[in-house]
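Step one of this worksheet: look at the structure below.
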Amino acid sequence: MSGDTCLCPASGAKPKLSGFKGGGLGNKYVQLNVGGSLYYTTVRALTRHDTMLKAMFSGRMEVLTDKEGWILIDRCGKHFGTILNYLRDDTITLPQNRQEIKELMAEAKYYLIQGLVNMCQSALQDKKDSYQPVCNIPIITSLKEEERLIESSTKPVVKLLYNRSNNKYSYTSNSDDHLLKNIELFDKLSLRFNGRVLFIKDVIGDEICCWSFYGQGRKLAEVCCTSIVYATEKKQTKVEFPEARIYEETLNVLLYETPRVPDNSLLEATSRSRSQASPSEDEETFELRDRVRRIHVKRYSTYDDRQLGHQSTHRD
């Protein structure tokens, strides 16, 4: 089990040097703090290969631990879960991004995991012949595909739905210009934040122009840019360009780049430590989880009075 919530050791806690006695403890779980990311794994997994980790957990190297028993490793924990998977299974699926492969290879070199280094080098060599665009904008083909993209994304999601053919009436004089401005702003935001946000386009939805914003798999906000107005005794469709509101909601989703509370796997892995904590600390933890959930609902409920079409489904 592993957890990727960034938690810092308690202030004032002084790490101590100790020798790790690994003999006969193959199935024992150890808790690791790798640059603030917390992991649970077995000594057996860490000592299967002849690496620096094997030296640390077979007693050949001294390790740092904090007062709660977490073993401290002064490295970035971003790719440590991938490294653990390689140590367990002897193989992994490498990231698609060249930069992430380079980062993983640097960590593998530090831990002296030569097999993983070779995998990364081979993948980088293969990618020299095929260039991948930096900014990819998927265009969804079905509601099911949209749901899968949003649920599986580790990044916040911004979706622009535009479908001019949905209009039943004539447009107001500025509507075409405003529709184009919405599309242009989407392209600009995609170029600016493509590394931090997943941008997707929807050209088959039921709206004419509508922005949706998602974080951690749930819908946070929606900005509908169309309305029906009456002019010269007939209905017309008006498309607006609420630029400031779109910028505001895009910046809001950046708050959801990393988990705000520990995930279930981490909470389960650290249940022993929590069971020793005071009741007040447990209450604070659950209050935090509940408060975050209510904020999500409250944030989204401000848009409930708008017609959302097939995007209105919201699961708490």
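Backbone N, Cα and C define each Cβ position, glycine as well.
Here Swiss-Prot flags 28-96 as domain 'BTB', drawing on sequence analysis. Per DSSP, the secondary structure of the domain 'BTB' (28-96) breaks down as 20 helix, 19 strand, 30 coil.
In the three-state DSSP classification, SER142 (mutagenesis position) falls within coil. Taking a C-beta cut-off of under 8 Å and a sequence gap of six or more, SER142 (mutagenesis position) has these contacts in its own chain: ILE204. According to Swiss-Prot, the experimentally introduced change SER142 to Ala is described as follows: Does not affect phosphorylation level; when associated with A-237.
Reduced to three states, the DSSP call for THR237 (mutagenesis position) is strand. According to Swiss-Prot, the mutagenesis experiment THR237 to Ala carries the annotation: Does not affect phosphorylation level; when associated with A-142.
Swiss-Prot gives this note for the published mutagenesis SER265 to Ala: Does not affect phosphorylation level.
Among the mutagenesis results in Swiss-Prot, SER278 to Ala has the note: Slightly impairs phosphorylation level. The residue drawn here is the original one.
While the structure shown retains the original residue, Swiss-Prot records the mutagenesis experiment SER280 to Ala with this note: Strongly impairs phosphorylation level.
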